[in-house]
Amino acid sequence: MKITAARVIITCPGRNFVTLKIETDQGVYGIGDATLNGRELSVVAYLQEHVAPCLIGMDPRRIEDIWQYVYRGAYWRRGPVTMRAIAAVDMALWDIKAKMAGMPLYQLLGGRSRDGIMVYGHANGSDIAETVEAVGHYIDMGYKAIRAQTGVPGIKDAYGVGRGKLYYEPADASLPSVTGWDTRKALNYVPKLFEELRKTYGFDHHLLHDGHHRYTPQEAANLGKMLEPYQLFWLEDCTPAENQEAFRLVRQHTVTPLAVGEIFNTIWDAKDLIQNQLIDYIRATVVGAGGLTHLRRIADLASLYQVRTGCHGATDLSPVTMGCALHFDTWVPNFGIQEYMRHTEETDAVFPHDYWFEKGELFVGETPGHGVDIDEELAAKYPYKPAYLPVARLEDGTMWNW
């Protein structure tokens with residue numbers, strides 16, 4: 001069995017997605033996601049110029065060997081562009097292997113560890129009252145876990161506050177938009193949101209919050225401490241993870257569970273945080289961390305230290321990544337939760353899939369492979385559109401972490 005083609009497909013049914021389709025001499029094909037939000041064409045170039053030509057003639061069943069080839073063979077390893085290209089190849093190969101075996105991907109990974117996948121949705125509003133109402137909307141839809149983000153008085157375009165009730169897409173056309181940030185204002189306001197949420201809905205639902213790398217270690221510890229009475233499922237990305245020792249300070253001052261890792265690319269990014277038990281959830285993704293082959297290694301390491309998975313699942317990941325993540329979630333023993341932001345109807349049409357939502361959980365189907373395909377004819381009707389993620393500045397104009 002040989003790979004005969006590896007084609008890159010770019011489409012924008014509401015936002016940009018990069019898809020790799022690997023074809024074989026036996027007529028079986030697989031698809032993988034290579035989307036890097038706001039930097040999509042960098043991965044396209046890497047795939048087309050440096051990866052796809054090398055795959056022709058290889059045996060697609062040799063998943064591990066091909067993973068090592070595209071990782072070690074490049075010499076310039078790691079990084080978001082390289083690892084997303086590797087992830088796309090890896091997803092497509094697992095898709096092919098599961099199709100050849102005639103079984104859904106989770107069976108090939110080791111079978112079910114659970115029936116349904118608990119997911120969390122994104123509720124947001126321009127102020128506390130609007131966010132409380134939005135959380136109620138998600139509860140009415142059956143969600144058991146909801147991330148809550150609110151606009152903060154005096155902060156321009158606070159993170160996580162979208163233009164609609166169900167869809168949040170921060171990437172803008174043209175050049176990056178400028179948002180604001182003021183830690184003092186956020187620390188004074190965010191705890192009030194969760195106080196009101198618990199007062200309104202009680203403690204029967206899981207609540208989550210994303211700091212999005214905005215806080216210093218001391219500020220993050222302060223926020224975690226203030227949120228303790230409201231029993232959050234987790235506080236995500238409370239401080240930039242490049243400074244991993246910072247999580248030791250946060251850990252020493254709060255028992256609010258900590259989650260990090262959506263921007264991690266390899267096990268080396270997560271190793272110290274996991275082994276030192278400085279986090280509770282690892283949020284590395286199938287597309288960001290080099291595919292299922294490498295994400296399994298991260299999860300296996302995490303399981304030794306009682307760290308659970310909580311894969312990133314925003315709309316910057318295509319349904320291909322979501323499908324792979326759900327098969328991974330169905331298998332992985334140390335599963336925690338799965339982020340789930342609904343895609344647009346146009347995106348769902350371009351990427352037909354067999355997973356579905358019911359009563360706060362996602363379920364995978366029994367289709368051989370990862371259960372997600374791409375309608376190339378429809379995809380061609382949505383050409384690429386340049387879009388950048390925003391940037392953030394403090395009130396005095398200083399650049400900050402978006």
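Cβ coordinates are placed from backbone N, Cα and C, and glycine is handled just like the others.
Annotation comment: Swiss-Prot describes N37, H122, E262, R283, H312, D316, E339 as substrate binding site. Of all Cβ atoms in the protein chains displayed, 25 besides its own lie within 10 Å of the Cβ of E339 (substrate binding site).
DSSP gives R147 (mutagenesis position) a strand state. Here Swiss-Prot describes R147 to K as a published mutagenesis experiment; the accompanying note says: Decreases catalytic activity.
Record note (Swiss-Prot) on the mutagenesis of R147 to A: Abolishes catalytic activity. Counting only residues at least six positions away in the same chain, the Cβ atoms of Y120, G121, H122, A123, G160, L207, L208, H209, D210, E236, E339 sit under 8 Å from the Cβ of R147 (mutagenesis position).
Just so you know, the Cβ of Y159 (mutagenesis position) picks up 22 other Cβ atoms within 10 Å once every protein chain is counted. Quoted from Swiss-Prot, the note on the mutagenesis of Y159 to F is: Abolishes catalytic activity.
Summarising the annotation, Swiss-Prot assigns active site, proton donor/acceptor to Y159 (among others).
Annotated Mg(2+) binding site per Swiss-Prot: D210, E236, E262, in sequence order, evidence recorded as experimental evidence. Under DSSP, E262 (substrate binding site) is assigned to coil, being neither helix nor strand in the three-state scheme. All protein chains considered, the CB of E262 (substrate binding site) has 24 other CB atoms within 10 Å.
The Cβ of H212 (mutagenesis position) has 19 other Cβ atoms within 10 Å, all protein chains considered. The annotation that Swiss-Prot gives for the mutagenesis experiment H212 to N reads: Abolishes catalytic activity.
DSSP assigns H212 (mutagenesis position) to coil, not to a helix or a strand. Among the features that Swiss-Prot reports, active site, proton donor/acceptor is placed at H212 (among others), with the record citing a curator's inference.
Secondary structure at K271 (mutagenesis position), as computed by DSSP, is helix. Close to K271 (mutagenesis position) in the fold, though at least 6 residues off in sequence, lie L301, each with a CB less than 8 Å from its CB. Where Swiss-Prot documents K271 to E as a mutagenesis experiment, the accompanying text is: No effect on catalytic activity.
If you take the C-beta of A314 (mutagenesis position) and look for same-chain residues 6 or more apart in sequence within under 8 angstroms, you find Y168, E339, M341. Among the mutagenesis experiments that Swiss-Prot reports, A314 to P is described with the note: Decreases catalytic activity.
The record gives N37, H122, E262, R283, H312, D316, E339 for substrate. Within 8 Å of the mean position of their Cβ atoms, the other Cβ atoms in that chain belong to T285, G313, A314, L317, M341. Note on proximity: among N37, Y159, E262, H312, D316, the recorded positions of the record, the Cα nearest H212 (mutagenesis position) is that of Y159. Long-range Cβ contacts of R283 (substrate binding site) within its own chain (separation 6+, distance under 8 Å): E236, A259, V260, G261, E262, F264, T309, G310, C311, H312, E339. Neighbours of the Mg(2+) site: apart from D210, E236, E262, residues of the same chain with C-beta atoms within 8 angstroms of the site's C-beta centroid are G211, H212, D237, A259, V260, R283, H312.
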